[in-house]
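Straight from Swiss-Prot, the features:
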VARIANT   SER48 to Arg  In strain: B306, Z18, Z22 and Z24
VARIANT   SER48 to Thr  In strain: B101
VARIANT   ALA55 to Gly  In strain: B306, Z18 and Z22
VARIANT   SER65 to Thr  In strain: Z22
VARIANT   GLY73 to Arg  In strain: B141
VARIANT   GLU90 to Gln  In strain: Z24
VARIANT   THR98 to Asn  In strain: B101
Amino acid sequence: MQFTIAVALLCCAIASTLAYPMPDDMTMKPTPPPQYPLNLQGGGGGQSGDGFGFAVQGHQKVWTSDNGRHEIGLNGGYGQHLGGPYGNSEPSWKVGSTYTYRFPNF
């Protein structure tokens, strides 16, 4: 009898120490919007004895409005032809910016 009471009191003591109040906010934090890496594209090729041409382009979003409708991006590129009967061409550089507006759906 005394052993049963001792075990019951021990269980009550353990249960009271483990009983924590639940936190007020049990919801998960919202997932942040994805951060896309720099968008790079490239290519090249040529015929035998014709040299080799290649080009690289890139685009990066630099600003987006809070509502997501306005967006500004920067883009640039580089291209050149190497070798062939006329030798190397001058490098071709491209730099620009883009503005995008997304119309709301009515």
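Just so it is clear, glycine is given a Cβ too, placed from its N, Cα and C backbone atoms.
If you draw a 10 Å sphere around the CB of SER65 (variant position), it holds 11 other CB atoms from the protein chains shown. Shown are the variant positions SER48, THR98; of these, the residue with the fewest other Cβ atoms within 10 Å is SER48. Within 10 Å of GLY73 (variant position), as judged by C-alpha distances, the variant positions found are THR98; the full candidate list was SER48, ALA55, THR98. Summarising the environment of ALA55 (variant position), the number of other Cβ atoms within 10 Å of its Cβ, over all protein chains shown, is 15.
Here THR98 (variant position) is positioned 14 angstrom away from SER65 (variant position), judged by their C-alpha atoms.
Separation of the C-alpha atoms of THR98 (variant position) and ALA55 (variant position): 20 Å, rounded to the nearest whole number.
The highest number of surrounding Cβ atoms within 10 Å, among the variant positions GLY73, GLU90, is found at GLY73. Secondary structure at THR98 (variant position), as computed by DSSP, is strand. Here the C-alpha separation of ALA55 (variant position) and GLU90 (variant position) works out to 13 Å. Comparing SER48 (variant position) with GLU90 (variant position), their Cα atoms are 21 Å apart once rounded.
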